[in-house]
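S.K.: Okay, so Swiss-Prot annotates it like this:
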- 53-488: domain 'Sema' (DOMAIN)
- 542-627: domain 'Ig-like C2-type' (DOMAIN)
- Arg145 to Trp: Homozygous mutant mice show signs of hepatocytes degeneration associated with elevated serum levels of total bile acid, alanine transaminase and aspartate transaminase. Levels of the canalicular bile acid transporters ABCB11 and ABCC2 are reduced (MUTAGEN)
Amino acid sequence: MTPPPPGRAAPSAPRARVLSLPARFGLPLRLRLLLVFWVAAASAQGHSRSGPRISAVWKGQDHVDFSQPEPHTVLFHEPGSFSVWVGGRGKVYHFNFPEGKNASVRTVNIGSTKGSCQDKQDCGNYITLLERRGNGLLVCGTNARKPSCWNLVNDSVVMSLGEMKGYAPFSPDENSLVLFEGDEVYSTIRKQEYNGKIPRFRRIRGESELYTSDTVMQNPQFIKATIVHQDQAYDDKIYYFFREDNPDKNPEAPLNVSRVAQLCRGDQGGESSLSVSKWNTFLKAMLVCSDAATNRNFNRLQDVFLLPDPSGQWRDTRVYGVFSNPWNYSAVCVYSLGDIDRVFRTSSLKGYHMGLPNPRPGMCLPKKQPIPTETFQVADSHPEVAQRVEPMGPLKTPLFHSKYHYQKVVVHRMQASNGETFHVLYLTTDRGTIHKVVESGDQDHSFVFNIMEIQPFHRAAAIQAISLDADRRKLYVTSQWEVSQVPLDMCEVYSGGCHGCLMSRDPYCGWDQDRCVSIYSSQRSVLQSINPAEPHRECPNPKPDEAPLQKVSLARNSRYYLTCPMESRHATYLWRHEENVEQSCEPGHQSPSCILFIENLTARQYGHYRCEAQEGSYLREAQHWELLPEDRALAEQLMGHARALAASFWLGVLPTLILGLLVH
């Protein structure tokens with residue numbers, strides 16, 4: 001039964017009863033124990049502070065609908081611009097989000113131009129790649145299973161000439177990765193539809209075309225690729241992240257393992273006929289993301305985001321990895337490129353027990369020298385290094401783990417008003433929401449806090465793509481229905497005055513005398529407190545304002561609900577009648593409200609009811625109600641009328657009396 005709002009009595013209804021499942025259905029003891037364990041685990045997870053503190057809906061005008069449902073989208077945005085390009089089915093959408101104005105959209109049609117297909121679902125032209133090339137936009141799509149590319153210049157579409165194999169897959173459902181670096185192009189897309197079933201990482205444009213050996217990866221799912229410019233140009237590396245089938249077939253071993261692979265960008269292939277067209281510097285290492293304290297392992301890599309060091313030190317680039325386990329719980333582990341590089345440079349090879357050849361496998365050679373055949377043969381037969389890549393920090397554990405299933409991540413490095421640096425993670429969930437998580441401190445003593453859950457769309461849907469514009473401090477997200485621009489600050493969602501603003505621990509926001517504002521929009525210094533356990537104590541007023549008193553008159557023996565909005569999921573909510581606790585709602589409660597149900601109102605249940613929110617040492621009164629008997633309420637109403645009549649009488653008589661006194 002849906003609770004009526006406060007102020008309305010509930011209609012009569014039978015008392016709810018809870019049946020004991022084991023007793024009712026005679027479940028076996030082992031299953032009963034499993035049920036008890038599952039309920040206890042679910043309850044424990046509900047108390048985790050890794051969940052978002054509040055939930056917020058982005059109500060801005062920066063939403064634009066597609067002209068049709070788009071089951072597959074690709075997003076392209078250039079930092080600092082107001083434009084977003086989105087590739088859909090036979091269309092490229094150009095969205096414009098000017099500051100302070102409504103968003104607009106233009107559409108360019110790019111239909112199928114050739115090819116024949118048997119499955120009608122694959123007969124469209126699904127755009128899978130958008131990339132700036134010269135003064136135009138390179139657009140590549142499936143083109144009815146005959147992948148092709150076009151150049152888009154000023155809304156004019158021209159088909160690209162020349163060999164374009166490897167730029168787009170044959171189906172939008174295929175796992176694919178394309179990396180551009182200057183005139184070089186790297187791809188994991190097969191060139192032919194009906195051969196080359198084994199996935200490879202290729203250089204498809206550059207000095208010489210190369211591909212990985214067919215034995216070095218087992219059914220890989222590619223996640224991210226990047227090029228890292230190191231101290232010497234010949235030492236520049238290509239790193240790509242993927243997961244693959246676990247070669248360990250032990251029934252207790254995980255099905256998948258997560259990897260990072262390295263290649264030398266200057267790799268020219270080998271000397272022999274077997275190695276001349278292959279990458280000769282391929283090595284791979286396992287990415288570890290596990291928590292020994294809870295015995296939880298997260299072995300399925302979902303996404304990777306690289307955050308460069310602000311001083312330009314490539315070794316200090318932070319690699320944020322989102323992992324999941326078979327139960328769809330998630331963890332975020334952070335690695336450094338320096339640690340990854342060290343593992344590849346110093347580790348022995350797994351399963352190889354002889355002396356390593358010189359140059360050692362994976363080593364980049366100057367002056368474009370070819371890799372000796374012996375070095376290639378050792379690396380090709382033993383491509384995995386023995387040492388594993390572990391997270392940063394002394395404990396080598398995840399930054400945090402959560403019961404939520406995270407799928408994508410972007411990270412913004414920002415400075416608060418006092419100059420302190422924070423890393424703010426934006427993680428997409430399988431529920432179509434975004435979690436905003438702040439990380440501060442050094443790798444030895446990090447502070448992590450889940451600020452909020454953002455609902456970015458007008459129409460709830462899965463998030464297909466996300467892009468961060470650090471310059472304009474915006475997120476761009478797409479679903480099958482719409483594209484949305486979301487600001488990184490959103491300070492207006494925090495209620496509760498100064499205390500509520502500071503309790504958010506949002507580094508983008510601060511208290512400016514009378515409201516919670518973005519530090520980027522305020523013209524003067526604002527009050528902020530991010531790390532402390534008691535940020536509310538920084539406010540000038542020691543206590544938050546009390547809730548306004550609300551009164552309602554009720555007849556005896558009636559039913560009634562009192563509702564208290566649960567703004568913070570980290571707080572415990574208590575309904576008190578006078579001094580007695582009548583109802584408690586614990587942290588992590590998924591209900592939007594803490595409800596006190598009065599089934600049969602008696603004389604002693606009239607009086608004052610207060611809903612208190614307790615969050616650490618922060619205590620505030622969220623609701624204050626007084627339940628009055630109907631006869632008393634009527635008496636108070638009559639007394640109020642009498643006072644009003646008396647006041648009006650004296651207001652009419654006093655001028656006459658005063659005038660009389662003045663005359664005499």
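Positions of Cβ are set from backbone N, Cα and C atoms, glycine also.
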S.K.: Of the residues in the domain 'Ig-like C2-type' (542-627), how many are helix, strand and coil by DSSP?
M.R.: 3 helix, 50 strand, 33 coil
S.K.: If you average pLDDT over the domain 'Ig-like C2-type' (542-627), what do you get?
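M.R.: Averaging the confidence scores along the domain 'Ig-like C2-type' (542-627) gives 94.
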S.K.: Near the Cβ of Arg145 (mutagenesis position), how many other Cβ atoms are there if near means within 10 Å?
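M.R.: Taking every protein chain into account, the count is 19.
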